[in-house]
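Database features, via Swiss-Prot:
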type: MUTAGEN; residues: Leu41 to Phe; note: Reduces the catalytic activity and does not lead to the ability to perform C-glycosylation
type: MUTAGEN; residues: Met62 to Phe; note: Reduces the catalytic activity and does not lead to the ability to perform C-glycosylation
type: MUTAGEN; residues: Gly111 to Pro; note: Reduces the catalytic activity and does not lead to the ability to perform C-glycosylation
type: MUTAGEN; residues: Asn340 to Gly; note: Abolishes the catalytic activity and does not lead to the ability to perform C-glycosylation
Amino acid sequence: MLNKDANGFQDLDPQYSFISKVHIIASKIKPEDDEKLHSILDESDIRDWESRKGLAKVLQFMERSWIETHKNLRALISKERPDFIFGDLLDQQACVDMRNEFNIPMAIHFGQMPFHLAPAKYIPGLPGFQQRYLTSEHASIWGRISEDFFALGLVFSLRHHFRWRKQMRDQAGAAPLAFSRKPDSLILVNTFFGFEPPKELPPLLVPVGPILSDNYSPLTPELESFLSTHKNVLYIAFGSHINLTGGSRFTKLFDGINSAIQSGFIDGVVWTLKPPKTSSSSSNPLPNFDPKFYHITPFAPQRAILAHPSTTLFLSHCGASSINEALFHGVPILGLPIYNDQFKYALCIENVGVGLKMDKTDFEAKEVHQKIGRMTTEPSFQQDSKRMMGIARIAARRKHLAADLIEEELLDHEGRFSLSSKSDVRHRRPPHLQTASARMSWFRAGNYDIYLVYALVLGSAWWIGKTILGTGIKLAMGKWLR
C-alpha cells in the first residue's frame, strides 16, 4: 500500500484512499547495507556450514530492527489503541508482544506454511527447507533420514543466533517468546493446497492464496509489438533484489538461451535486466543482444507478460509472488532459486509438474538448453500448468475469505472479553477458531492419561488372573499328588 521513493517506502499509493495515516516505526535500510546483505544471500549455500554463518549475519541484521520496532510500536499503540493488528512474518515478534501486552486481536501473514506450526509426520525434515523431498511418499528411508539430519544441522548452526535473540529481548525487558506447535492467533498463508503439499491444519491456520490484485499494469507498446511478432517467448525475471548482470551465472544463462533459440525451442526472449554496477561493468560488459530475438528492459509489467499467449516459459528465481503469478496465468517455470524460500518453491514446481529447477552453484549452459527444450516440447508441462492455473484461479478467491476471517476474529474478540476496568480483563470464552487441544497439555490432548488408565486396568486384570490361575493350579496339583 506504500509507494517507493527516494526516502523509502513512505508514500501512500493513491488507489488505497481508505488509509488515512502511515506511521513509520523503524528506520529504512541503507542502500549499501541492502546491497551487502543481498550479496551475501546471492552467494550463500544453505548446505554449506561456512555459508550458514553469513545467513546468520543476515538474519541477525534483520531481527535487530525489533528493538526499534518494539519501542515505537509500543508508543504508538499506547496512544492510538488500534482495534486489530495485522502483521507480517518479519514483524511477528513485535506484533505478538503488542498483542500480549495490550490484549489486541491479531493476524499474521506468512508466505508459505510456517515450519513450526501444525507439523505432519509424513513431511520429513524441516518444512520449507527440504533438500529433495517435500513428503515421505516417494522418499526412501535414507532420504527421509537425510532430511532429518539436514534439519538438525541447520538448527544447530543457528544456535548462537537463538541465544543472541534471547539476550536482545532480555536486555529490552521483553517477555520470553513462547514456542507452540499450534497457532494461538489467526495465521493467513499466501499459498494454496495443490501447489503446497496438503496436510491437516488447525482452524487458525488458513491458506488464502494466491493473493493477487484484480488489476495489473498493461503491456507497453514496445512489449506488445515484440510479443505479437513472436510465438514462443521466454520471459526472464529475477525479482527486485537479485542482479545477475555479469559473472558466470549470467554467461551460462545467456549461452544456454542462445542455444535454445538456435534449436528452435524459443523464438524470442523478454529479459528484465538491471543495468550492471559501475564497478563491474568494465570487466563484465553485457553482450550485444540481437533485437530480433531479445527485448531487454529494466522493468516489465510481469503479469501482463505472463498473460500474453506468446509467453510459453518463465525463467525465474522462484520468488513467492512470481510463482503465484505464473501459476495463475498457467506459464511453466524454469527455476533458478537463489536464497530462502525460493528453494522450497523450486521443489514445489517440480512436484506438481509445472516446472524444472537448476542448482545455482553448478548449473551449466547445456542444462539450460536441455531443460528449455524439454519444457517447450513435452506436453505434460503445458497440461499440468493448465491444471494448476484452474486451481490457482479458484483459490485466488480466498483473499475475500481472509478479510472475512479478520472480521470474525475482531468480532469474536470483542464478545469474548468483559472489561470492567483497565486492570480487570476476564476471558468469557476461548477463541472461536482455537481447538481445545491448543489449551491442553500434550498428555491430556493425546488421551495418554486414558491410555495409562487402560494399561493399568488391563495390567491389573492380567496380574489378578495370573495370580488366581497360578493359585488354582498349585491347589489342584497338591490334591493330585496326594
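Yeah, the Cβs are placed from backbone N, Cα and C, and that goes for glycine too.
Features as recorded by Swiss-Prot, highlighted on the structure.
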residue : record               : Cβ neighbours (10 Å)
Leu41   : mutagenesis position : 17
Met62   : mutagenesis position : 12
Gly111  : mutagenesis position : 22
Asn340  : mutagenesis position : 20
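Secondary structure at Gly111 (mutagenesis position), taken from DSSP and collapsed to helix, strand or coil, is coil.
Following the DSSP three-state reduction, the secondary structure of Asn340 (mutagenesis position) is coil.
Cα of Met62 (mutagenesis position) to Cα of Gly111 (mutagenesis position): a distance of 17 Å. Straight-line distance linking the Cα atoms of Gly111 (mutagenesis position) and Leu41 (mutagenesis position), rounded to a whole number, equals 18 Å.
A gap of 8 Å separates the Cα atoms of Leu41 (mutagenesis position) and Asn340 (mutagenesis position). A helical conformation is recorded for Leu41 (mutagenesis position) in the three-state DSSP classification.
According to its DSSP assignment, Met62 (mutagenesis position) is helical.
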